[in-house]
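Worksheet: the structure to be examined is printed underneath.
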Amino acid sequence: MSTVVSEGRNDGNNRYSPQDEVEDRLPDVVDNRLTENMRVPSFERLPSPTPRYFGSCKWFNVSKGYGFVIDDITGEDLFVHQSNLNMQGFRSLDEGERVSYYIQERSNGKGREAYAVSGEVEGQGLKGSRIHPLGRKKAVSLRCFRCGKFATHKAKSCPNVKTDAKVCYTCGSEEHVSSICPERRRKHRPEQVAAEEAEAARMAAEKSSPTTSDDDIREKNSNSSDE
């Protein structure tokens, strides 16, 4: 590359080339700093994307790692995945557990889901379910569907129930299963159960009270006419 002597660019001893002029025009990237207004705010500075909602766990499948929560205000069933639960170790929810969360649309377009799920106080850890699936840690307890107890055995090898009869794992009775257990209904629908019990008591009281037969009415009317 040819070089030329440029006045003001050298002290007479150093030669100056066009390449030097190009380098002089390049910005000084090292000294370039973002101003305060140009900095991207951190996550802590960002406002919450949506309001914080509150609800309770409707059910949660600990084996598959997902379930649903019921929103307190709308009563909507919101999908929840274990990856969105604020807890350490095995992540799950207990049935009826109180939670708070944010809501967003699901990526597959099938309704909405709860995320950043924690206790009623934001950031508070969750209790989770006592039921754990059998995995590498065989000592983890799970609920047997035959005896209703938390143990390390499965229902097909239950040592506590020798017959083929199933046991309600809600109350332990052999007369019914958990799906129709009155204790389960009383726990989750107390107002409806109380109304049904009150109606049954009223009908029982009517049946036990003495009633006046048609013959008694005719006899009473006959006595009144004779007088």
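Just so it is clear, glycine is given a Cβ too, placed from its N, Cα and C backbone atoms.
Long-range Cβ contacts of His153 (Zn(2+) 1 binding site) within its own chain (separation 6+, distance under 8 Å): Cys144, Pro159. Summarising the annotation, Swiss-Prot assigns Zn(2+) 1 binding site to Cys144, Cys147, His153, Cys158 and lists similarity to another entry as the type of evidence.
Counting every protein chain shown, the Cβ of Cys168 (Zn(2+) 2 binding site) has 20 other Cβ atoms within 10 Å. The feature Zn(2+) 2 binding site is assigned by Swiss-Prot to Cys168, Cys171, His176, Cys181.
Taken from Swiss-Prot, the feature domain 'CSD' applies to 52-120.
Swiss-Prot gives this note for the published mutagenesis Gly55 to Ser: In n1119; loss of function. Within 10 Å of the C-beta of Gly55 (mutagenesis position) there are 26 other C-beta atoms, taking all protein chains into account.
The annotation that Swiss-Prot gives for the mutagenesis experiment Met87 to Ile reads: In ga73; when associated with Q-91. In the three-state DSSP scheme, Met87 (mutagenesis position) falls into the coil class.
Here the residue is the original one, while Swiss-Prot reports the published mutagenesis Arg91 to Gln with the comment In ga73; when associated with I-87. Counting only residues at least six positions away in the same chain, the Cβ atoms of Gly65, Gln82, Ser83, Leu85, Leu126, Gly128 sit under 8 Å from the Cβ of Arg91 (mutagenesis position).
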Query - For Gly55 (mutagenesis position): DSSP state (helix, strand, coil) - result: strand
Query raised in the report: Across all protein chains in the structure, which of the binding-site residues Cys171, Cys181 has the highest Cβ count within 10 Å?
Result: Cys181
Query raised in the report: How far is it from Cys168 (Zn(2+) 2 binding site) to Cys147 (Zn(2+) 1 binding site), counting Cα to Cα, in Å?
Result: 8
Report summary line: One of the binding-site residues Cys158, Cys171, His176, Cys181 has its Cα closest to the Cα of Met87 (mutagenesis position), namely Cys171
Requested in this report: Which residue among the recorded positions Met87, Cys144 has the fewest other Cβ atoms within 10 Å of its Cβ, if you could check?
Outcome: Met87
